[in-house]
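Listed in Swiss-Prot:
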- Asp246: active site (ACT_SITE)
- Gln72, Arg76, Asn101, Asn130, Arg135, Asp151, Asp152, Asp153, Asp245, Arg293: UDP-N-acetyl-alpha-D-galactosamine binding site (BINDING)
- Gln72, Arg76, Asn101, Asn130, Arg135, Asp151, Asp152, Asp153, Asp245, Asp246, Arg293: UDP-N-acetyl-alpha-D-glucosamine binding site (BINDING)
- Asp153: Mn(2+) binding site (BINDING)
- Asn243 to Ala: Reduced activity (MUTAGEN)
- Asp246 to Ala: Abolishes enzyme activity (MUTAGEN)
- Arg293 to Ala: Reduced activity (MUTAGEN)
Amino acid sequence: MMRGCHICKLPGRVMGIRVLRFSLVVILVLLLVAGALTNLLPNIKEDKMLTLRREIKSPSKSALDSFTLIMQTYNRTDLLLRLLNHYQAVPSLHKVIVVWNNVGEKGPEELWNSLGPHPIPVIFKPQTANKMRNRLQVFPEVETNAVLMVDDDTLISAQDLVFAFSIWQQFPDQIIGFVPRKHVSTSSGIYSYGGFELQTPGPGNGDQYSMVLIGASFFNSKYLELFQKQPAAVHALIDETQNCDDIAMNFLVTRHTGKPSGIFVKPINMVNLEKETNGYSGMWHRAEHFLQRSYCINKLVNIYDGMPLKYSNIMISQFGFPYANHKSKM
């Protein structure tokens, strides 16, 4: 009887073992599925990290392949809007910074934005004082290595800008621009400022220049920081004359590099639009303008204890362009 009873309980025990095995299989399958899902999580995180890396790297790539336009303006809203519209179509332009020198007056930011959208962001920077050197601040919005600085009455063709930017990429430590000037030492040892109408400064054929004006030029954004570190007397001179910040920048660059401060690029189509505005006339119309420029050169020589500017006769022009069509009116 005892054996019979023992034998009768065997089927139940077998069923229990089967249930246990089934449960173990289910648990094992669940563990495998959970493990597989867990293994997928690092891939998701890795994808996110790759995306994040791309986002982090993209500004550096943009910094090399694009430039920021800085334009200082005063009493020329009509021209400003026209120029902003023109420069929106320039390739490689990353951002536009408008240095608004009409102190206490509201800029045309709302009007500009209301007529958008625009392909290139424009940032208006109202100033608390109308100073010439406002445009040489270290703007936190500048995210590119190259800065294009353009006066608010100057229209430069997209073709000229694309070409000049390509030259700057080859010579990123110099000013690459469209308007050359030079200094000349007189017999008395006093320096004069001028253009190609002055005597040739050295032996040999052809003419030379020693400065490239920054109002139509590309230069490295690091020079904005270096400008802030120049002697206080330099800043005071610019504020005193409301002039000569471009001459000071040429002194800075050539002192920093030991090379000529800039390279002259011959423009194909660059136009001064000052006659088309109802606003402010440029400083170069003032009778004392060139006298001030000569004054600044001599003052800077005293501040820096010497003349650092170097002459150059290099002019770069676009190969193969039909020069009969040149329209430069500068």
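Any Cβ shown, glycine's included, is placed from N, Cα and C.
Just so you know, the substitutions we noted aren't modelled in this structure.
Structure coloured by features recorded in Swiss-Prot.
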{"residue": "Gln72", "record": "UDP-N-acetyl-alpha-D-galactosamine binding site", "DSSP (3 states)": "strand"}
{"residue": "Asn101", "record": "UDP-N-acetyl-alpha-D-galactosamine binding site", "DSSP (3 states)": "coil"}
{"residue": "Arg135", "record": "UDP-N-acetyl-alpha-D-galactosamine binding site", "DSSP (3 states)": "helix"}
{"residue": "Asp152", "record": "UDP-N-acetyl-alpha-D-galactosamine binding site", "DSSP (3 states)": "coil"}
{"residue": "Asn243", "record": "mutagenesis position", "DSSP (3 states)": "coil"}
{"residue": "Arg293", "record": "mutagenesis position", "DSSP (3 states)": "helix"}
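Arg293 (mutagenesis position) sits 10 Å from Asp245 (UDP-N-acetyl-alpha-D-galactosamine binding site), taking the CA atoms of both as reference points. Binding of UDP-N-acetyl-alpha-D-galactosamine is attributed in the record to Gln72, Arg76, Asn101, Asn130, Arg135, Asp151, Asp152, Asp153, Asp245, Arg293, and the widest Cα separation among these residues amounts to 24 Å. In this structure the C-alpha atoms belonging to Gln72 (UDP-N-acetyl-alpha-D-galactosamine binding site) and Asn243 (mutagenesis position) are separated by 13 Å. Asp246 (mutagenesis position) sits 11 Å from Arg135 (UDP-N-acetyl-alpha-D-galactosamine binding site), taking the CA atoms of both as reference points. Taking only the Cα positions, the spacing between Asp245 (UDP-N-acetyl-alpha-D-galactosamine binding site) and Asp153 (Mn(2+) binding site) is 17 angstrom. Nearest neighbour of Asn243 (mutagenesis position) by Cα distance, taken over the binding-site residues Asn101, Arg135, Asp152, Asp153: Arg135. For Asn101 (UDP-N-acetyl-alpha-D-galactosamine binding site), the same-chain residues 6+ apart in sequence whose C-beta sits under 8 angstroms from its C-beta are Gln72, Thr73, Tyr74, Gln127, Asn130, Lys131, Asn134.
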